[in-house]
Amino acid sequence: MATAAQGPLSLLWGWLWSERFWLPENVSWADLEGPADGYGYPRGRHILSVFPLAAGIFFVRLLFERFIAKPCALCIGIEDSGPYQAQPNAILEKVFISITKYPDKKRLEGLSKQLDWNVRKIQCWFRHRRNQDKPPTLTKFCESMWRFTFYLCIFCYGIRFLWSSPWFWDIRQCWHNYPFQPLSSGLYHYYIMELAFYWSLMFSQFTDIKRKDFLIMFVHHLVTIGLISFSYINNMVRVGTLIMCLHDVSDFLLEAAKLANYAKYQRLCDTLFVIFSAVFMVTRLGIYPFWILNTTLFESWEIIGPYASWWLLNGLLLTLQLLHVIWSYLIARIALKALIRGKVSKDDRSDVESSSEEEDVTTCTKSPCDSSSSNGANRVNGHMGGSYWAEE
C-alpha cells in the first residue's frame, strides 16, 4: 500500500521537475549540480528560503510603519483621525448593512416618512456612512511610504549591481553559455529579496486598503511571483534582473507622488506624477517590449532555441505587458483629467468611493440638512478629507 501511495506522488514529483519542461534539449539537472564555488546554479530548493524572509519583511514593515512612517506623517500635518462618523441610527444602519448602501428614490421617501427626516438629510447620512468605512489618510500614507522606501532601496541596489554586469550593456549576454551561468552573491540576494517582497505583498493585500483594482493587482502579484520563480529555477536570472530593475524605477516614483498627494503638496505631486508618467510610458511601453520582449522572444530563440518552460515564461511576460497597457490607459485618463482640472486629484484605480461622491459629501455637510430633525435627533456635522491617491 505504501508503494502504491508513493507511486502517484513520484509521478507527480517527476512531472513537476521534468527536465524536458524546465531545461533546454540535452541538458539535465545533474549538469547543473556544480560548480563548487560561490552559489552554484539556481536550484528549486532555494525558493524555500523566500517564505521566512517574506514573513521577516512583513514584520519589518509593521515596525517601519509604526515607528518611522507614522511619525513622519504626523510631522507634516497628516491627522491621526478617520473620516466623519455618521450619527447613530439603528434603522438606517440596518438598511445600510442588510439591504443597500445606495438607496433609490422610493426607499429614501419611505425612510423619510418613517424617521421624519427630509430626503436630503438621509442622503447625507448614507454618504457619510459609506465614507466612514474608508481608511484614514494616515494609513494610506504609511503604506505608501513603506513601498516607496523598499522600491527605492531595491532599485538602487539593482542598478548598482547591473552597472557592473555585462548583460546590462549587451543584452545578448543573457543567453550566451545558457544555462551554465553560475550565480553571484549579488544576483542571488537581489532575486531572493525581490521574490520575498512580492510574496509579502501577496499576503498583505488582503489586510491593506482595498482598491478598485484589487483583482488586477492580485493577477499582477501572481504573474510577478511566477515570473521570478520560473526564471530563477530555469536560470534565466540575467534577463530577470533587467525586468525587475525596469519595473522598480517607476514604482518608487508612483509611491512618491502618492505621498506628496496625501501630504497635500499639490505642486510636488503634479511634478512627480508627470515624471512618473513619462518614466512609466518609456519603460513599460518602450523599453520593455522593444528591448526585453525582443530578447526573450527572438534573440533567445536564435541563440538557445525554444523549449517548454521558455513558452511559459514568455506567456507570463506577455501577460505582464497586457497589464502595462491597462495601467497606461488609466494613467492617460488621470493625465487628461489633470489637464482639465489643473491638478492631479485622484487615481482611477483608487479606493471604492469616487471623487464625485466626496464632493457631494462636502456639499452635504454645508447644506441645511445638517440641522436637527423635528424629533430632536442630534445635529449632523463634520467634514470630508481631501482627495487621495491609489495603489498601483
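The backbone N, Cα and C atoms fix where each Cβ goes, glycine too.
Keep in mind the model shows the original residues, not the substituted ones.
Across the residues of the domain 'TLC' (139-340), the predicted structure has a mean pLDDT of 92. Look at Swiss-Prot and you will find 139-340 tagged as domain 'TLC'.
Experimental mutagenesis at this site is recorded by Swiss-Prot as Asn26 to Gln, annotated: Reduced N-glycosylation. Counting every protein chain shown, the number of other Cβ atoms lying within 10 Å of the Cβ of Asn26 (mutagenesis position) is 7.
The mutagenesis experiment His220 to Asp is recorded by Swiss-Prot, whose note states: Strongly decreased ceramide synthase activity. Cβ environment of His220 (mutagenesis position): Leu320, Leu323 lie under 8 Å away, each six or more residues apart in the same chain.
According to Swiss-Prot, the mutagenesis experiment Ser231 to Ala carries this note: Does not affect ceramide synthase activity. The DSSP secondary structure for Ser231 (mutagenesis position) is helix. All protein chains included, Ser231 (mutagenesis position) registers 24 other Cβ atoms within 10 Å of its own Cβ.
Among the mutagenesis results in Swiss-Prot, Leu254 to Glu has the note: Strongly decreased ceramide synthase activity. The residue drawn here is the original one. Secondary structure from DSSP puts Leu254 (mutagenesis position) in a helix.
Listed in Swiss-Prot as a mutagenesis experiment, Leu254 to Met is described as follows: Does not affect ceramide synthase activity. When other Cβ atoms within 10 Å of the Cβ of Leu254 (mutagenesis position) are tallied across all protein chains shown, the result is 26.
Between the CA atoms of Leu254 (mutagenesis position) and Asn26 (mutagenesis position) there is a gap of 45 Å, rounded to the nearest whole number.
Cα to Cα, Asn26 (mutagenesis position) and Ser231 (mutagenesis position) are separated by 19 Å.
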